[in-house]
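I have placed the structure first, in the form of structure tokens, so that the comments after it can refer back to it.
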Amino acid sequence: MRFRGLDLNLLVALDALMTERKLTAAARRVKLSQPAMSAAIARLRTYFGDELFSMQGRELIPTPRAEALAPAVRDALLHIQLSVIAWDPINPAQSDRRFRIILSDFMTLVFFERVVERLAREAPGVSFELLPLDDDPYELLRRGDVDFLVLPDLFMSSAHPKAKLFAEALVCVGCPTNEQLLGELSFEKYMSMGHVAAQFGRALKPSFEQWLLLEHGFKRRVELVVPGFTLIPPLLPHTNRIAIIPLRLVKYFEQTIPLRIVKHPLPPLWFTEAVQWPALHNKDPGNIWMREILLQEASRSEFQGETSLE
């Protein structure tokens, strides 16, 4: 189909090229052969009167003109998809929808595995692609490249709708044989002890308690840094190190990795896990159905109310 001389299929190719930045991957994304994608680039260059891309090794480097076109092309394709194509009511038992979700290792273990178990029964054709925290998840959200972010509410964008899942307490833990934890844990002792800390994404975003300390000008003695909370419990036994991790994670590992919970000298540490979705997907029946599943699972009694420290 052409619109004012432009083959609209070329916009799909341009969007894939801007997303993947590699010729072969972009061709695979839109189910074209590599020669066909090369031909599409040539036609795009002719139509727009611009090179659009140059090659640097195997990577496609967009020109300023291509960078300027990309957001409008993506928005146009999303509007077509959501307004024309994706409005059929979803039938969970027959759906083969695939959802792309950014969430932490912690949420995968303590929450999302329940969602997967439920949908294996109710919607066996539905599949998921779980993604790590990216350098810029908000750009993926804006472009509609992910269906949901599941993150602490504090770190969510104000430009897209969101909903609370549950509140979570952060607790200080260490090895049960760590004699330094027998007495009161003063602020001075807390700061001087070796810590195992989680940082997230390629940019190593700090966890909530680390962000809180940095905001007040304090710096812990961090001896180990890991890319997620779930790697911390196995690294504490038989050491004198401590860590701040979600309470539900302590309970998840309590049968295999016993940990001692100690009262930390910081203000009470809580955060709210929430789910966010692209504004463009707000009325998409499939997105509405999946977010209802997430909210229903979060409303179960074990996820509501204050989490007991006992």
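Glycine is treated like the rest: Cβ placed from N, Cα and C.
Here the original residues are kept at every noted site.
The domain 'HTH lysR-type' annotation in Swiss-Prot covers 6-63.
The note that Swiss-Prot attaches to the natural variant Asp88 to Glu is: In strain: 41.
In Swiss-Prot, a published natural variant is listed as Thr256 to Ala, annotated In strain: 41. A C-beta separation below 8 Å, combined with a sequence spacing of at least six in one chain, links Thr256 (variant position) to none of the other residues.
Per Swiss-Prot, natural variant Pro268 to Ser is noted as: In strain: 41. All protein chains shown were included, and the count of other CB atoms within 10 Å of the CB of Pro268 (variant position) stands at 7.
The DSSP secondary structure for Thr256 (variant position) is coil.
Residue counts for the domain 'HTH lysR-type' (6-63) by DSSP state, with H, G and I taken as helix and E and B as strand, are 34 helix, 10 strand, 14 coil.
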